[in-house]
Amino acid sequence: MANNSVMMKKKLEGKVAIVTGGASGIGEATARLFVKYGARAVVIADIQSELGRSVAESIGKERCSFVQCDVADEEQVKSMIEWTATTYGGLDVMFSNAGVLNSAAQTVKDLDLPLFDKVMRVNTRGAAVCVKQAARKMVELGRGGSIICNAGSSAVRGAHGVTDYVMSKHAVIGLVRSASMQLGAHSIRVNSVSPMAVATPLTRNQGISTPDDVQKFLMPFISLKGVPPTAEQVAEAAAFLGSDEAAFVTGHDLPVDGGVLCMPFLLGSA
């Protein structure tokens, strides 16, 4: 039993990974878990410089670094990926996780287009930039790799609000499916994780800041009872997709949502 535990903890042994949006929430949980599972190096890429450096230092500077990076700026992403590959001798896993969510209702009739552009810039353009540049580096290195995007449960259905966010996440699924087909010849796998909302800095804009908020507003729509959603659960899914355990998995969206897709989800009408 002990041997199995040790093996599981080393599922990412020797791998070099990048986690965008890694300074908080799901990204932070993933960076910590990747190191726990034996990753040789994890680079946190985020615009939150002070917080990102603090997280990297708490994980350990010998295994974790921080690079300030705006994921929608292609030159910054390209530079960050080049620095990672040069510093650590490769790139095995890219987790495109950075995202934003407006506090406005953003219904179709009242869609604020400047806010819409902000969401699409980070969630859709940012994901495309990260996938593109990671793919280029992985093809150049010639040893395959795993690219993971954070799509979300909003990526496969509509909603009564946050139209811009829903649209941005639908686009991520299209990106994952297309990239998986195009990059398979290079032994590069492309998948996504789709969490239900957990209490992270992102969800605060929608009034979900604590586990109690999750319990009140979201759990009624989840079929699995007694298991509150956490960032660590999503991190485990990302670790699986980044590891050799998922060696024959590509083009897949892995829901981490407690069965929310099995039930009506009418946000705002409860």
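Heads up, the Cβ atoms here are built off N, Cα and C, so glycines get one too.
Original residues throughout; no substitutions modelled.
When Cβ atoms from all protein chains are considered, those within 10 Å of Gly21 (NAD(+) binding site) total 31, not counting its own. Residues or ranges marked as NAD(+) binding site by Swiss-Prot on the basis of experimental evidence: 21-27, 46-48, 70-71, Asn97, 165-169, 198-202.
Quoted from Swiss-Prot for the published mutagenesis Asn150 to Thr: No effect on catalytic activity. Look at Asn150 (mutagenesis position): DSSP puts it in a strand.
On its own chain, Ser154 (mutagenesis position) has Val162, Tyr165, Val166, Lys169, His170 as residues at least 6 apart in sequence with a Cβ closer than 8 Å to its own Cβ. Here the residue is the original one, while Swiss-Prot reports the published mutagenesis Ser154 to Leu with the comment Abolishes catalytic activity.
Quoted from Swiss-Prot, the note on the mutagenesis of Lys169 to Met is: Abolishes catalytic activity.
Record note (Swiss-Prot), mutagenesis Met196 to Ser: Abolishes catalytic activity. The unchanged residue is displayed. The Cβ of Met196 (mutagenesis position) lies under 8 Å from the Cβ of Ser153, Leu218, Ile222, Pro229, Val256, Asp257, Gly258, Val260, each of which sits 6+ residues away along the same chain.
Cβ crowding, taken as the number of other Cβ atoms within 10 Å, peaks at Val198 among the binding-site residues Met167, Val198. Between the recorded positions Gln48, Asn150, Asn150 has the most other Cβ atoms inside 10 Å of its own Cβ, all protein chains included.
Ranking the binding-site residues Ser24, Asn97 by C-beta neighbours within 10 Å puts Asn97 at the top. With Asn150 (mutagenesis position) as the anchor, the candidate binding-site residues are Gly21, Gly27, Gln48, Asn97, Met167, and the one with the nearest CA is Asn97.
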